[in-house]
Amino acid sequence: MPTVSVKWQKKVLDGIEIDVSLPPYVFKAQLYDLTGVPPERQKIMVKGGLLKDDGDWAAIGVKDGQKLMMMGTADEIVKAPEKAIVFAEDLPEEALATNLGYSAGLVNLGNTCYMNSTVQCLKSVPELKSALSNYSLAARSNDVDQTSHMLTVATRELFGELDRSVNAVSPSQFWMVLRKKYPQFSQLQNGMHMQQDAEECWTQLLYTLSQSLKAPTSSEGADAVKALFGVNLQSRLHCQESGEESSETESVYSLKCHISHEVNHLHEGLKHGLKGELEKTSPALGRTALYVKESLIDSLPRYLTVQFVRFFWKRESNQKAKILRKVDYPLVLDIFDLCSEDLRKKLEAPRQKLREEEGKKLGLQTSAKSGSKDSDVKMTDAEASANGSGESSTVNPQEGTSSEKETHMTGIYDLVAVLTHKGRSADSGHYVAWVKQESGKWIQYDDDNPSMQREEDITKLSGGGDWHMAYITMYKARFVSM
């Protein structure tokens with residue numbers, strides 16, 4: 001094989017062997033490796049003109065030690081990226097969890113789906129997570145017992161671990177403390193822990209947190225749980241026998257959707273839940289009498305929880321039986337007509353503002369379709385959540401803005417979580433959480449298996465068969481700035 005040298009620009013490449021049994025294109029490929037000049041750009045001067053890719057070396061007559069000249073421009077050297085590429089498998093677990101857009105599932109420790117689904121729903125409330133993150137032994141109120149303190153800390157730690165992990169988290173520490181605080185969750189049957197009622201777990205956990213998260217010295221935000229979930233009811237009691245009337249107020253953490261053959265929709269069930277009968281002592285009659293109790297909502301929470309009263313005690317079988325009736329519920333819930341007259345008056349102006357903003361938004365979207373410059377429509381204040389309780393708050397919904405407007409509730413709520421039950425009895429079957437993420441996507445948390453769901457699938461959990469059906473729903477308030 002002849003050895004040649006090639007002059008290119010100011011460089012001379014010596015000692016290049018040419019395999020004359022292969023076409024000249026192979027020689028050009030060698031030069032590409034040495035110079036970076038692609039073969040199609042190489043112009044090599046040989047006897048008879050330019051060297052062709054399929055030329056005949058015998059006809060060209062290249063000789064050992066011959067000097068060849070090449071012209072051509074090399075490709076630009078590819079620069080390393082300014083920011084190194086990081087592959088998903090190389091990310092730390094916490095960063096990977098953030099990229100996924102949803103947190104990890106929870107290991108079922110043996111009939112603990114009631115607890116897992118409760119935790120996943122409550123963990124979706126950012127203000128509750130924030131209150132828990134600020135909780136410490138120093139912030140503990142004197143009237144909070146040790147087990148309540150331990151359960152609050154265990155809740156805080158479990159929420160944090162779920163946010164940091166992509167793999168299923170074992171809630172063993174939380175479960176141990178929950179059973180210590182509430183021994184009923186330790187019941188055994190045939191040597192195994194029994195299935196429990198998710199609503200009872202939800203209620204007991206919220207009650208504990210409401211006691212622990214009270215600020216011992218500050219009056220501002222003194223009861224974080226009440227500010228988030230508390231509903232004040234104004235009730236009128238009427239004795240049918242004596243005609244006596246009285247009124248009372250009470251604070252609850254959820255509304256009840258009572259289910260009967262007349263109830264087909266959540267709104268109807270809520271109306272039934274705000275009316276009822278009870279027996280109490282009548283001062284006029286001097287004995288126990290029947291009273292009719294009618295309640296109206298007098299203040300609104302940031303998160304409205306609704307329990308579908310699906311379980312009742314069945315004497316024949318000595319267990320909690322389940323009402324399977326289908327009860328539809330909306331993605332957007334308006335409870336204006338369930339409010340007291342005073343509260344309605346306070347809601348009128350914010351609701352009018354909300355209608356105007358939504359009308360304006362729809363108008364902008366229409367213009368965008370017809371080629372308007374206003375193609376980017378910003379989220380209205382009504383669609384943004386804001387801190388604050390009651391009917392108004394001085395906290396701005398968009399932190400960092402110069403706006404001095406206050407945020408006001410509208411009586412309109414968006415569905416953000418559903419806890420479902422599948423089965424015929426509260427003490428058996430299976431509980432699952434369905435939670436809306438900040439991105440707007442829905443995730444089903446079936447113990448340790450989170451999976452994406454379509455929004456239309458969420459409204460199909462209304463009952464009527466043996467499929468998952470809503471047992472607890474949680475709605476988030478819409479605010480407007482005024």
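Yeah, the Cβs are placed from backbone N, Cα and C, and that goes for glycine too.
Around Cys113 (mutagenesis position), the same-chain residues at least 6 positions away in sequence with a Cβ under 8 Å from its Cβ are Gln195, His430, Tyr431, Val432, Asp447. Taken from Swiss-Prot, the feature active site, nucleophile applies to Cys113.
Positions annotated as active site, proton acceptor by Swiss-Prot: His430. When Cβ atoms from all protein chains are considered, those within 10 Å of His430 (active site, proton acceptor) total 17, not counting its own.
The residues of the domain 'Ubiquitin-like' (2-77), classed with DSSP into helix (H, G, I), strand (E, B) and coil, number 19 helix, 24 strand, 33 coil. Annotation comment: Swiss-Prot describes 2-77 as domain 'Ubiquitin-like', evidence class sequence analysis.
Marked as domain 'USP' by Swiss-Prot: 104-478.
For the mutagenesis of Cys113 to Ser, Swiss-Prot gives this note: Loss of activity. The structure shown keeps the original residue.
In Swiss-Prot, a published mutagenesis experiment is listed as Trp175 to Arg, annotated Abolishes the calmodulin-binding. DSSP assigns Trp175 (mutagenesis position) to a helical segment in the three-state reduction. A C-beta separation below 8 Å, combined with a sequence spacing of at least six in one chain, links Trp175 (mutagenesis position) to Leu109, Thr112, Met115.
Where Swiss-Prot documents Leu178 to Lys as a mutagenesis experiment, the accompanying text is: Abolishes the calmodulin-binding.
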| message | Applying a 10 Å Cβ distance cut-off over all chains shown, what neighbour count does Leu178 (mutagenesis position) have? | response | 27
| remark: Model confidence for the domain 'USP' (104-478), as mean pLDDT, reads 86
